[in-house]
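In what follows, a structure is listed as structure tokens, so that the remarks can point back to it.
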Amino acid sequence: MDQDAFILKEDSEVEREAPGGRESLSDVIGFLDAVLSSEPTDIGGDRSWLHNTINTPQGPGSAHRAKSEGEGEVSTPSTQDNRSGEESRVSGRTSKPEAEAHAGNLDKQNIHRAFGGRTGTNSVSQDLGDGGDSGILENPPNERGYPRSGIEDENREMAAHPDKRGEDQAEGLPEEVRGGTSLPDEGEGGASNNGRSMEPGSSHSARVTGVLVIPSPELEEAVLRRNKRRPTNSGSKPLTPATVPGTRSPPLNRYNSTGSPPGKPPSTQDEHINSGDTPAVRVKDRKPPIGTRSVSDCPANGRPIHPGLESDSTKKGIGENTSSMKEMATLLTSLGVIQSAQEFESSRDASYVFARRALKSANYAEMTFNVCGLILSAEKSSARKVDENKQLLKQIQESVESFRDIYKRFSEYQKEQNSLLMSNLSTLHIITDRGGKTDNTDSLTRSPSVFAKSKENKTKATRFDPSMETLEDMKYKPDLIREDEFRDEIRNPVYQERDTEPRASNASRLLPSKEKPTMHSLRLVIESSPLSRAEKAAYVKSLSKCKTDQEVKAVMELVEEDIESLTN
């Protein structure tokens with residue numbers, strides 16, 4: 001059957017069956033898609049027309065929406081007006097004369113455009129204008145039943161059979177439209193690029209179109225859900241990003257290794273392989289993309305990825321622990337911490353035990369544990385020593401305070417003893433000096449109880465003083481005491497001197513007349529002496545009671561003895 005004639009015949013039948021006589025070109029192409037998919041063997045062997053440039057008479061504000069049996073939807077809504085999918089279909093209609101004019105010129109390219117565009121494009125089905133549900137299938141079914149294979153196997157197969165790509169695309173496998181360059185964006189946000197503003201969905205081609213897609217929270221969630229690993233139909237254990245060490249979910253809104261702009265979510269291999277409209281191809285041997293950092297240097301078990309280095313260092317540490325213990329024991333012995341190396345090995349102290357265990361550690365974790373124990377035990381021992389020193393200082397302080405108290409009480413007791421001793425000495429002095437002061441030494445009346453050394457009478461050169469008188473024989477006698485022939489006849493010279501006599505000197509006239517001059521001068525001698533006040537008062541009182549010159553002489557002798565005893 002002639003293909004062009006079949007297309008024109010079906011197109012004319014569709015136009016006649018339309019209720020209003022006007023149908024959009026997408027409905028015609030969708031009908032042709034259903035007819036052609038039932039009989040794929042009628043298409044000729046020449047498939048070079050599949051790689052030609054697509055030219056469609058759609059306007060800049062149109063949007064394509066199609067559905068295939070059992071598969072997801074692919075929609076590119078316009079950013080100029082936020083309309084629903086049904087309104088977008090109506091907005092893409094053309095007039096009846098235009099449909100008739102283009103119906104005669106439809107060729108194999110339009111047929112491929114309708115058929116391959118539904119099965120080969122991989123787009124993020126997200127309504128950016130309405131912000132509705134993205135409609136991305138979490139686990140797209142493997143409805144066509146094609147066997148899943150790895151990327152490397154498919155690449156080798158495609159390199160061996162270059163014509164197989166066209167066959168895969170005709171049969172519904174994902175393949176990018178080939179034969180021409182990508183059209184530039186004509187509208188805002190790439191809405192008028194005839195569905196090419198979305199990311200390419202080919203798993204065989206490495207080309208990435210740098211078209212911007214405005215990100216949104218729903219779009220990011222959709223990309224994250226798509227990047228999750230999906231379980232295969234064979235019932236194998238599903239692989240998650242946590243158990244696969246070579247994959248990492250790329251961060252959003254950042255430049256990745258492919259150089260995509262920040263506004264575009266990064267496209268991963270899962271996005272090309274497990275698209276909403278294409279059968280998911282399980283990739284078993286997945287390599288991380290070039291330019292991206294490996295996810296983790298340590299796997300899930302928590303150990304580093306270089307077990308050889310750790311085992312070597314562990315063996316080396318086991319071999320060296322004996323020598324390390326010997327060196328440590330030698331060092332402690334040389335520093336004077338311990339007496340001998342045997343004491344370090346046999347000591348039961350916590351610090352020494354942890355030190356030996358740290359030196360015998362097989363790995364870093366055990367060594368860290370033992371070093372921590374060593375530090376804590378040393379801190380505990382130092383804290384204990386600090387407490388002991390505090391207790392010792394407290395005891396020393398208490399003893400010092402007790403010593404101060406004892407010294408204070410001793411000093412007070414010593415003062416009391418000194419005062420008592422001085423009083424005893426004064427009493428003894430009175431007994432020895434005053435006792436036995438009589439003319440006859442043989443009298444038994446007032447014999448001294450303590451015999452002291454006898455005093456030697458010393459003659460003192462006394463300076464002449466008119467207010468002073470002496471009863472001893474002096475070379476120069478003062479005028480107050482004058483020897484004359486009448487003196488022996490006077491019984492009481494003190495009381496009889498008040499009479500004015502020519503024998504009186506001129507110095508006696510200068511003294512007050514209320515008191516006798518001799519008594520006044522004697523009282524001055526007593527008061528000017530270094531005796532105590534009580535003694536002075538007693539001597540003055542006894543002197544005033546004297547009746548004769550002998551009594552006055554005896555009193556003055558006692559005064560002179562006391563003065564000499566104090567001065568000597």
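Using the three backbone atoms N, Cα and C, a Cβ is placed for every residue, glycine included.
Here Swiss-Prot describes Ser68 to Ala as a published mutagenesis experiment; the accompanying note says: Complete loss of phosphorylation.
Where Swiss-Prot documents Ser125 to Ala as a mutagenesis experiment, the accompanying text is: Complete loss of phosphorylation.
While the structure shown retains the original residue, Swiss-Prot records the mutagenesis experiment Ser192 to Ala with this note: Complete loss of phosphorylation.
In Swiss-Prot, the entry for mutagenesis Ser249 to Ala states: No effect. The structure shown retains the original residue.
While the structure shown retains the original residue, Swiss-Prot records the mutagenesis experiment Ser249 to Asp with this note: No effect.
One mutagenesis experiment named in Swiss-Prot is Pro250 to Ala, and its note says Prevents S-249 phosphorylation. No effect on P protein functions.
Note: Ser419 (mutagenesis position) has no non-local neighbours, i.e. no same-chain residues 6+ apart with C-beta under 8 A of its own C-beta. Record note (Swiss-Prot) on the mutagenesis of Ser419 to Ala: No effect.
Cβ-based neighbour count (10 Å, all protein chains) for Leu421 (mutagenesis position) stands at 10. Record note (Swiss-Prot), mutagenesis Leu421 to Ala: 80% loss of in vitro transcription. The unchanged residue is displayed.
Secondary structure from DSSP puts Leu425 (mutagenesis position) in a helix. Counting every protein chain shown, the Cβ of Leu425 (mutagenesis position) has 10 other Cβ atoms within 10 Å. According to Swiss-Prot, the mutagenesis experiment Leu425 to Ala carries the following note: 80% loss of in vitro transcription.
For Leu428 to Ala, Swiss-Prot lists a mutagenesis experiment annotated as follows: 60% loss of in vitro transcription. Of all Cβ atoms in the protein chains displayed, 13 besides its own lie within 10 Å of the Cβ of Leu428 (mutagenesis position).
Looking at Swiss-Prot, you'll find the mutagenesis Lys453 to Ala noted as follows: 60% loss of in vitro transcription.
Leu421 (mutagenesis position) sits 10 Å from Leu428 (mutagenesis position), taking the C-alpha atoms as the reference points.
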